[in-house]
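Everything below concerns the one structure shown next.
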Amino acid sequence: MPDMDIDVKDLEEFEATTGEINLSELGEGFLQSFCKKAATSFFDKYGLISHQLNSYNYFIEHGLQNVFQSFGEMLVEPSFDVVKKKDNDWRYATVKFGEVTVEKPTFFSDDKELEFLPWHARLQNMTYSARIKVNVQVEVFKNTVVKSDKFKTGQDNYVEKKILDVKKQDILIGSIPVMVKSILCKTSEKGKENCKKGDCAFDQGGYFVIKGAEKVFIAQEQMCTKRLWISNSPWTVSFRSENKRNRFIVRLSENEKAEDYKRREKVLTVYFLSTEIPVWLLFFALGVSSDKEAMDLIAFDGDDASITNSLIASIHVADAVCEAFRCGNNALTYVEQQIKSTKFPPAESVDECLHLYLFPGLQSLKKKARFLGYMVKCLLNSYAGKRKCENRDSFRNKRIELAGELLEREIRVHLAHARRKMTRAMQKHLSGDGDLKPIEHYLDASVITNGLSRAFSTGAWSHPFRKMERVSGVVANLGRANPLQTLIDLRRTRQQVLYTGKVGDARYPHPSHWGRVCFLSTPDGENCGLVKNMSLLGLVSTQSLESVVEKLFACGMEELMDDTCTPLFGKHKVLLNGDWVGLCADSESFVAELKSRRRQSELPREMEIKRDKDDNEVRIFTDAGRLLRPLLVVENLQKLKQEKPSQYPFDHLLDHGILELIGIEEEEDCNTAWGIKQLLKEPKIYTHCELDLSFLLGVSCAVVPFANHDHGRRVLYQSQKHCQQAIGFSSTNPNIRCDTLSQQLFYPQKPLFKTLASECLKKEVLFNGQNAIVAVNVHLGYNQEDSIVMNKASLERGMFRSEQIRSYKAEVDAKDSEKRKKMDELVQFGKTHSKIGKVDSLEDDGFPFIGANMSTGDIVIGRCTESGADHSIKLKHTERGIVQKVVLSSNDEGKNFAAVSLRQVRSPCLGDKFSSMHGQKGVLGYLEEQQNFPFTIQGIVPDIVINPHAFPSRQTPGQLLEAALSKGIACPIQKEGSSAAYTKLTRHATPFSTPGVTEITEQLHRAGFSRWGNERVYNGRSGEMMRSMIFMGPTFYQRLVHMSEDKVKFRNTGPVHPLTRQPVADRKRFGGIKFGEMERDCLIAHGASANLHERLFTLSDSSQMHICRKCKTYANVIERTPSSGRKIRGPYCRVCVSSDHVVRVYVPYGAKLLCQELFSMGITLNFDTKLC
């Protein structure tokens, strides 16, 4: 069926009609075409990195203001130094932050404001940042004691606040790095003007430029706050609030203070503010008046005798620690005593502690008591086996932290540091008699600026829960090998764990990952399963700004009673983002009304609604960090009756309920069809439907053709390694970039096949390689296993030819820099007669001219001092190239720096690595002349010959299917009934919906080829027809960055380590080749002892030492005078006082060094020697 579109107006008219339509009337082809258009609309709206941009934009618009407002009014007291102020007339001050404004990124040069773009920061080694200004109010006052009328006020004296001065001004508080393409970035506007300004054509932003380097946030998986965490080792239920990170824990444990025969009874205790309190005492401190009332709040409906005994034992424990706690405020007084007796007691009163730190989302103490009873009931139900414990590996219990949350936490830490410095500085002036200086004199703007820059540079960020700790792995360098690697880095997630401890099941896939996290894209090694990649349709929710509580009441929610007497039997709890906000009588109709209004955009589109029938709860989430994904709503697919062709945006699909964004908890109640085919078989049993199964994969897996036919490990290698190492087109603006190392393919091509993901994304740059004619054959034995043989003529015509651009950077201090140095010690750029290298290509300014051919030993950047000291940068061993560009500039730190880029053309040579898109990585083993290659009847000569043994062991039949499909696509097919009309077929190789083998073979047959892709070929050397047929077809191959020219190592003699006398390791320092344990074991297995002795001894650190055979100790070589009177030098045993039994042995110098080090520690070794 041809593709058909839906008209928006007709769709709205159709919604008014009634009556059900059978989905089979729409047709499978129409529904699949609609899914493709819906996915395209999704990518047009959200793209692939919207989660990075949305999080940062929300932080700039709302989160940054909340950080400053959270500090409230800060009181600054004087230092109370009686030496400075003897009259004790102390002054106080209060500081309050007001409105926060963030400016656009600008750069000032000679007091001139210049336009500042990301490529300026990259070239000038600067940070692409914007200045933060905040309105600060400073109030200076005195406290004076004034007498009052005791009969009117009840006090003899009271303290009167006398205001001395009030100032308001906008000050610079620091600078914040700007995310490229965010609302602060000047390149966020779409259009071709950005490309003219130097912006890359396919740069989507989402990263930062810190001191010239591109940095990206790795999304952090953190445990969700404001949720009940039930654990069975030991039995506890905990609640962690959002603002205050102090956990509130209810523990069910054995009563340690009871007598022995009662030891098995479990009691309920509460861990609150670093102290342990019996739960019954906390109930009465919150306003519960009787034991029956507390039991009704718990409302445990089981008949388990052990739980009943635990509740009774908990009452007895409360009676034991506090007598008469049911009377008056005795329970509250006991709680206050316990809190004040902790090591670090809070400054607030007990009432304030209960209000601020105990369930801060609930305002009254009665509601807090109800929530406490709800926690106790959940714990007891879990202990009785009626409720499951929480799974920490499930994404329902996690939130994704992105740029907004990470920057908010880091800025809060540095702002607190700046506040402490401000307080200490203001205290000194408040104690004196002089006026206070302007507030910018006390608030150091460099604290936030330098703190954020240090966090980005080092990668150490504030821990989410522990104040004094830092975590790593939050920020990473953005990969620029090709656009696909850039997208992978921007969609990566990470779970922070301690590798030394037990990780548990964190590395294994979880059912909650389905459709949100790619189940193949994960690295190997210690990060396996911990570093993940989001799936194509995975979307991270943002914080909802609109209040939904009133709308919940309109949908039938009842208000939570502010008492502890009214029973809640038959009512279902309604939790909004973890806070208990109300009740509902009929949860089924209430949830149905909520979903209906959400599908009509009366409620936030990203709202998640979960109905828990087992626990009688309705959980609603509108917070940020949840992983959502779009699904088709089956009951609304009847609106898609075929109408006139037209296009519509993704928002329209959400507004009319055809699609909806489903969260992890809500999807547990959905019955989702895997595809249109499965849906059409039984449409009545499904509530939702997938757009396509290939969207379950990540961006790197979804573009692999026939991925479902390959071994999972091979797809993992392609998605996690090969596609990120493939040489393509990294950017469209290489002339204004000075990356340390970049690769560019001369003639990148797009493959003949298509996948649904690449077609919906409209990104041909996701493929980095060329289409090569590949033959599966054994050729001269040079393509054993993974080796390949390539056509030399194809390489000479430019196949897989690339260029490598390496930049060398150096910086010097400007002459007018603040760092005072002697003129003869000031390093400057310039040409000097260097002793460390050749300066033939340098000009007088110390830089080479454009087009200069430089090789090993040449000076690439000349630097010297007035005294003649040489600080030049020299090309190391194997480094060479032609000078492409020279950049000289200065940054905002007063330093001049230069960058010289060398270009080197790389044509494939022996040892280079290539890979297909199926994980078939091979090393180029031989370059064969074209006339010696086998050729077909049509005269087609293959570009690459691979060994047939590479397929059974690696289990990649997908490559064979790709070659057969591409062969049919590339060749014209004659239409039936026409002798001259030809057309080209384009077929999709989308994973899980690929064409069948029969369909591919019929396509080859219609094109005039063998059904199974085999070709009759002739020997290029003899011209004879070969007996066996060879499978041949076009296959998309990638050239990897692993090239033999960068890895080949050779040396005869060279530098050795001064301590161990072994060859150094660095290749550029003429280092040796590593001979490790695996190589040693291999030679041992072959019995090549002479070769082993040569490698590990003769060619490494051969040495000799002397041993006394009598005392078996080490003999020294000393100069001594024997009885003859003439001095001689030789080995001598100091223990035996003789040289008669001394022999010479050959040992590695590393062993000799070990003996000497042990001897220096007082450890003597005995050696047994034997004459050979």
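For all residues, glycine too, the Cβ spot is worked out from N, Cα and C.
If you look for the noted substitutions, you won't find them, since the model keeps the original residues.
Looking at Swiss-Prot, you'll find the mutagenesis R629 to Q noted as follows: In nrpd/e2-19; decreased DNA methylation. Under the three-state DSSP scheme, R629 (mutagenesis position) falls in the strand class. Around the Cβ of R629 (mutagenesis position), 23 further Cβ atoms fall within 10 Å across all displayed protein chains.
Applying an 8 A CB threshold to same-chain residues 6+ apart, the list for D786 (Mg(2+) binding site) reads Q920, K921, G922, V923, N947, A950. Residues annotated as Mg(2+) binding site in Swiss-Prot: D786.
In sequence order, C1108, K1110, C1111 are the residues near C1136 (Zn(2+) binding site), counting only same-chain partners six or more apart with C-beta under 8 A. According to Swiss-Prot, the feature Zn(2+) binding site maps to C1108, C1111, C1133, C1136, an assignment based on similarity to another entry.
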Checklist entry - Taking the Cβ of C1133 (Zn(2+) binding site) as reference, which residues of that chain separated by at least 6 in sequence fall under 8 Å from it? => result C1108, K1110, C1111, T1113, A1115, S1139, H1141, V1142
Checklist outcome for this item: The most crowded of the binding-site residues C1108, C1111, judged by neighbouring Cβ atoms within 10 Å of its own Cβ, is C1108
Checklist entry - Using the Cβ centroid of C1108, C1111, C1133, C1136 as the reference point for the Zn(2+) site, which residues of the same chain not in that list have Cβ within 8 Å? => result R1109, K1110, K1112, T1113, A1115, R1134, V1135, V1137, S1138, H1141, V1142
Checklist outcome for this item: D786 (Mg(2+) binding site) falls, by DSSP collapsed to helix, strand or coil, into coil
